[in-house]
Each structure stands twice: as structure tokens, then as C-alpha cells.
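Engineer: This is the structure I have questions about; it appears just below.
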Amino acid sequence: MKILRKNHPLLKIVNHSFIDLPTPSNISSWWNFGSLLGVCLMIQILTGLFLAMHYTSDTTTAFSSVAHICRDVNYGWLIRYLHANGASMFFICLFIHVGRGIYYGSYVLSETWNVGIILFLTTMATAFVGYVLPWGQMSFWGATVITNLLSAIPYIGSTLVEWIWGGFSVDKATLTRFFAFHFILPFIITAFALVHLLFLHETGSNNPSGLNSDSDKIPFHPYYTIKDLLGIFLLLLVLMILALFFPDVLGDPDNFTPANPLNTPAHIKPEWYFLFAYAILRSIPNKLGGVLALILSILILAAFPLLNTSKQHGLIFRPVTQTIYWTFIANLLVLTWIGGQPVEYPFTMIGQIASITYFTIIIILMPVSNTIENNIIKL
């Protein structure tokens, strides 16, 4: 078996990626989230496939087909809630994964980091089009508001919006194409995830100390496969608790009402994992400015390798930047809270302050703290 896995053309790839992969001996549980994201992706593709067998992407029957899945299909309610809450688990793991990358300086592996940003954007796009499919009130109005933002693009904006809608409003054509996008995008994510792994295995993993670990590597299996299995069991435990005990806690009550173009909900808001970006969008009174800020809130992650001037790798021995990092995390939580609040005083002002702080920390405070710490080392 040992010879086979090392010589067989297919098994050799698996062997180099998951069995004999040289891995730093000191990576912590924060490194588990990459494998958890892979598990989340598999859960989403499997549950999504079974949902797609019963779902109809037609405005007259979409809402009813989801109700039919929950009521008449064997374990349809479980598949639906695993899929809906699986998306939340996916984004929790994604945010922690990115947060760990920032904290431990994984962005210096620039190819892996940039493919990760593409993965992040593709996952957000998949989640957005998927949220539209149940055709509830918030699904419909969320789709209308977010797609309508493209009209802020000069010259081609209005034409682009109508082209995406497939008409003059969000209707049957929009739902059909969103279903098509939602079906194909996870497979594109899978392809990008393999590229992400390919680049990662070219350079090797980072580690908590930020030091070179070439002299202290251990095989991935059995040490980290066992460690990953523990993480997977914990992930499944939390997912099952969510799906079985609190299935609708992260959803929106407006989505229990079928989509009605003549009745606008009091507060239009996306799913919780988009609220930080939505708060940044709303904090700028100008439409085009808001759209640019929204895009930059994600794309600014690509600036981390460029703005990094530190002589040290990661934040483990850098108390000044650590303080700024945790302020950044707290600020993100504030933005998430603000995104779910109505557009009125004092929430608008808090949102504007938090949005300015978000960009200030990344563009100004982190590079400045890097320079300060570099000078402290010289003393």
C-alpha cells in the first residue's frame, strides 16, 4: 500500500497533499478552519443537490416548492435547514480563516492569499444569489436593492442592471438565472479551492511563531488528520444544534411571506454575514461612493501584502499591532450590528465612524505600527 500511494499517478497527488505533506509541528487549532471550509463546501454541494431536485425556479411556484420540500419530501426540512445554516457555518469558518491569515501574517504567501480573496468574493456571490431563491419578501427586495446598486456605474449602469434582471424588474428571468448561477458557482469555488491548496503546498504552511519551520516538519497524517477530525465533529455538532433546535434564528422573518413587488419591508437587510459590508455601503450618502466602498471593503484584503513593512512575521511578538488588530475585529462586530439596524440617528453616525475606522486601521494604523515596532527592535 505504501508503494502504491507513492507511485500511483492519482494516489500520489492525494499522498503529497494529505498524507506525507510536511507540516510545521506547532500549528494550532486556528489552522483547522481550512479543512472545515472544505467540509462546509461538501455539505453545501450535497444538500444543495438534493434541494435542487425538488426546487422550481419559477416566480409562481418557487416559494411553494420550498414549503413542499419542508413538508412533503422525506427529511426535506432537515436538508433545507442544513443548507441554510450550513451557509452561516461556512461564513463563520471563512471569517476566522481570514482573521487567522491576517493575525499570523499568512498574506506574505501572496499567490495563496490572492486566490483566497477570489474564493471569498465567489462565496459571497454564491450566497447572495442563493438567498434570492426561496422567493420570500426579503429575498426579493434584497435582490432588487443590491442588483440596483450597479446602476451607479456611469454610462452603462442602467443597461447593466436590466441585463442582469433580464427585464425591467426582478422577475422570472432573474430567478431562473440566479438559480443557474447558484448551481454552477460552488463547482467554480471547488476548482479555486484546489488552486488555493496547490499554491499553499508550493510554499508550505505558515506557523504561529512566524519563524522558518523547515527544520521541524512532521507528516500531515496521522497528526493533523486526527486534529482535523475533532474540528469536523465540533463543526457538525454546532451545525446540527442550529439546524435542529434553532433553524430560523439566523434567518429573516420577512422570508416567511411570499415575495410581493407592491409591498416593501420596513427594513431591507441581507443575511448576517453581509451586514458589515452593507453597513459600509449605507454609511456613504452618495450611491456610487457607497458601491466603491462596498467593493473596497473586500478588495482591501489584497493590500495587506503591499502594506506590510514589518521585520517580523505575524503578530505573536508585536503587542502594538495586536492591539490594533483586536480593535479592528471589534470594529467589524460593530459594523455587523449597525448593518442590521434601521437608517436613523444614532446608527447612521456610528456606522460612518466604524466605516472610517475600518479603512483607517488597514491603510494607516497597521503600517504605522509596523514602523514603530521595527524601530523598537533597533533600540
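In case you wondered, yes, glycine gets a Cβ from its N, Cα and C as well.
Original residues only.
So Swiss-Prot says this about it:
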- His83, His182: heme b b562 binding site (BINDING)
- His97, His196: heme b b566 binding site (BINDING)
- His201: ubiquinone binding site (BINDING)
- Val108 to Ala: In strain: Isolate MVZ 174053 and Isolate MVZ 174054 (VARIANT)
- Val115 to Ile: In strain: Isolate MVZ 174053 and Isolate MVZ 174054 (VARIANT)
Engineer: Rounded to the nearest angstrom, how far is the Cα of His97 (heme b b566 binding site) from the Cα of His83 (heme b b562 binding site)?
Structural biologist: 20
Engineer: Out of His83, His97, His182, His196, His201, which of the binding-site residues has the smallest number of neighbouring Cβ atoms within 10 Å?
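Structural biologist: Comparing Cβ neighbours within 10 Å for the binding-site residues His83, His97, His182, His196, His201, His201 has the fewest.
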Engineer: Taking only C-alpha atoms and a 10 A limit, tell me which of Val108, Val115, His182 are near His196 (heme b b566 binding site). These are the recorded positions.
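Structural biologist: Candidates kept after distance check: Val115.
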Engineer: Other than its own, how many Cβ atoms are within 10 Å of the Cβ belonging to Val115 (variant position)?
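Structural biologist: The Cβ of Val115 (variant position) has 20 Cβ neighbours within 10 Å.
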Engineer: What whole-number Å value do you get for the CA-CA distance of His97 (heme b b566 binding site) and Val115 (variant position)?
Structural biologist: 14
Engineer: Over all shown protein chains, what is the count of other CB atoms within 10 A of the CB belonging to Val108 (variant position)?
Structural biologist: 18
Engineer: Give the distance between the Cα atoms of Val115 (variant position) and His182 (heme b b562 binding site), rounded to the nearest whole Å.
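Structural biologist: About 20 Å separate the Cα atoms of these two residues.
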Engineer: How many Å lie between the Cα of His182 (heme b b562 binding site) and the Cα of His201 (ubiquinone binding site)?
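Structural biologist: Distance (Cα to Cα, whole Å): 29 Å.
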Engineer: Distance between His201 (ubiquinone binding site) and Val108 (variant position) at the Cα atoms, whole Å?
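Structural biologist: Pair distance, Cα basis, whole Å: 14 Å.
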